[in-house]
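Inspection log for the structure reproduced underneath, given as structure tokens.
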Amino acid sequence: MDSSTGPGNTSDCSDPLAQASCSPAPGSWLNLSHVDGNQSDPCGLNRTGLGGNDSLCPQTGSPSMVTAITIMALYSIVCVVGLFGNFLVMYVIVRYTKMKTATNIYIFNLALADALATSTLPFQSVNYLMGTWPFGTILCKIVISIDYYNMFTSIFTLCTMSVDRYIAVCHPVKALDFRTPRNAKIVNVCNWILSSAIGLPVMFMATTKYRQGSIDCTLTFSHPTWYWENLLKICVFIFAFIMPVLIITVCYGLMILRLKSVRMLSGSKEKDRNLRRITRMVLVVVAVFIVCWTPIHIYVIIKALITIPETTFQTVSWHFCIALGYTNSCLNPVLYAFLDENFKRCFREFCIPTSSTIEQQNSTRVRQNTREHPSTANTVDRTNHQLENLEAETAPLP
């Protein structure tokens, strides 16, 4: 027997035993249509998050224009800033050789996960405005799985970055062999494989359901629904929040003790300054992630344990938690621009290219063409050399 924990539940809204909110929404984790179905007041505001309709139940009517405009404006800002910022981060890391460090390889992975997450916002916006999911089952599966992949890959990558910082600060000798771009790429692949442990099952569980003339994108659970629903919530809370936060806390606790006890880490003031700067940047990124994601995780667990009455404060706080989760996907590029001089310089060169930058790009293209067409380059060199000799021979004598 299949059922959903989100708005895709086929039960009628008037049924007091309904397991989920009656309003449709895309099946993303932040929208929680598959994790956080409202079990206490199924006809209340859609608990599925920003992407769901405020109230499509018979008692409440259509969502207000102010709510719709506010949510759409927020979605648009997060989507544009998130996509542009994260793609710019990935471009800078790929484009500039000096940016291909182990830490930046992890940042690339984080930017990729955030870009994928923000790319789902247009679908969720359309779903919100139309009150139905018009994109079919395949896109439903993709959107839901992307949000799970983003959540797990992001926190796993931040965990990895914290461990990487710990090794760099507390074990600098071992760091020389371990902290390489090649190893960072391997670790990134492993993070995506680990995320597949939840991402792939969710993709198979995602489906579309018809309910009262509309289509819902939601997850289906085997009987008993309440057991599998709560099990998923608990697994997400433990493996995507509690355990990673504990690992991150231990790593930074040990780093702080090390930095306080040792005045010089590498024997060079310049290297120490860079080491502390990068450590500070990673710490800020991790802290912002935890601040943005803690409310939604706590909210989901509380609603799984107790019944929360529908009030204006509950509605506002729920939407605030959802907004924080999505906003995190567009904050990281801003943090890099303010906290890392290399990123700041590369961003500036991309947005406002100087003459030296253009000359450097042209010389890079020439070198690439020379490597790709060595015979042509040799011919041009010989021709130029012959012309120089000819000019020297035909030049008038003094």
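FYI, residue positions are counted from 1 along the chain as it appears here.
Yeah, the Cβs are placed from backbone N, Cα and C, and that goes for glycine too.
Original residues only: the substitutions mentioned are not part of this model.
Cβ neighbour count for TYR96 (mutagenesis position): 16 (other Cβ atoms within 10 Å of its Cβ, all protein chains included). According to Swiss-Prot, the mutagenesis experiment TYR96 to Ala carries the following note: Abolishes agonist-induced G-protein-independent receptor internalization; when associated with A-91, A-166 and A-336.
A 10 Å cutoff on Cβ-Cβ distances gives ASP114 (mutagenesis position) a total of 26 other Cβ atoms nearby, all chains included. Record note (Swiss-Prot) on the mutagenesis of ASP114 to Glu: No effect on inhibition of adenylate cyclase.
ASP147 (mutagenesis position) carries a helical DSSP state (H, G or I). Swiss-Prot documents ASP147 to Ala as a published mutagenesis change and attaches the note No effect on constitutive activation. Impairs agonist affinity and agonist-induced inhibition of adenylate cyclase.
Within 10 Å of the C-beta atom of ASP147 (mutagenesis position) sit 27 other C-beta atoms, taking all shown protein chains into account. Quoting Swiss-Prot on the mutagenesis of ASP147 to Asn: No effect on constitutive activation.
All protein chains considered, the CB of ASP164 (mutagenesis position) has 23 other CB atoms within 10 Å. Annotation of the published mutagenesis ASP164 to His, Met, Gln or Tyr in Swiss-Prot: Constitutive active; the original residue is retained in the structure shown.
According to Swiss-Prot, the mutagenesis experiment ASP164 to Glu carries the following note: Reduces basal activity. A helical conformation is recorded for ASP164 (mutagenesis position) in the three-state DSSP classification.
Quoted from Swiss-Prot for the published mutagenesis THR279 to Lys: Constitutive active. Some constitutive activity; when associated with E-275. For THR279 (mutagenesis position), the same-chain residues that are 6 or more apart in sequence and have a Cβ closer than 8 Å to its Cβ are ARG165, ALA168, VAL169, MET255, LEU259.
Reduced to three states, the DSSP call for HIS297 (mutagenesis position) is helix. Per Swiss-Prot, mutagenesis HIS297 to Ala is noted as: Impairs agonist affinity and increases agonist-induced inhibition of adenylate cyclase.
Swiss-Prot gives this note for the published mutagenesis TYR336 to Ala: Abolishes agonist-induced G-protein-independent receptor internalization; when associated with A-91, A-96 and A-166. The Cβ neighbour count for TYR336 (mutagenesis position), using a 10 Å radius over every protein chain in view, is 25.
Taking a C-beta cut-off of under 8 angstroms and a sequence separation of 6 or more, CYS346 (mutagenesis position) has the following same-chain neighbours: VAL92, ARG95, TYR96, MET99. Under its mutagenesis entries, Swiss-Prot includes CYS346 to Ala with the note: No change in palmitoylation. No change in palmitoylation; when associated with A-351.
Here the residue is the original one, but Swiss-Prot notes a mutagenesis experiment at this spot, CYS351 to Ala: No change in palmitoylation; when associated with A-346. Packing around CYS351 (mutagenesis position) is summarised by its Cβ count: 8 other Cβ atoms lie within 10 angstroms of its Cβ, all protein chains included.
Swiss-Prot lists THR370 to Ala among its mutagenesis entries, and the accompanying note reads: Abolishes basal phosphorylation; when associated with A-363. Abolishes basal and agonist-induced phosphorylation; when associated with A-363 and A-375. Accelerates agonist-induced receptor internalization.
Here the residue is the original one, while Swiss-Prot reports the published mutagenesis SER375 to Ala with the comment Reduces agonist-induced receptor internalization. Abolishes morphine-induced phosphorylation. Restores agonist-specific PRKCE activity. Abolishes basal and agonist-induced phosphorylation; when associated with A-363 and A-370.
Ranking the mutagenesis positions ASP114, ASP164, HIS297, CYS351 by Cα distance from ASP147 (mutagenesis position) puts ASP114 first. Annotated pair TYR336 (mutagenesis position) and ASP114 (mutagenesis position), C-alpha to C-alpha distance, rounded: 14 Å. Of all Cβ atoms in the protein chains displayed, 20 besides its own lie within 10 Å of the Cβ of HIS297 (mutagenesis position).
Looking only at the mutagenesis positions ASP164, HIS297, CYS351, the one with its C-alpha closest to ASP114 (mutagenesis position) is HIS297.
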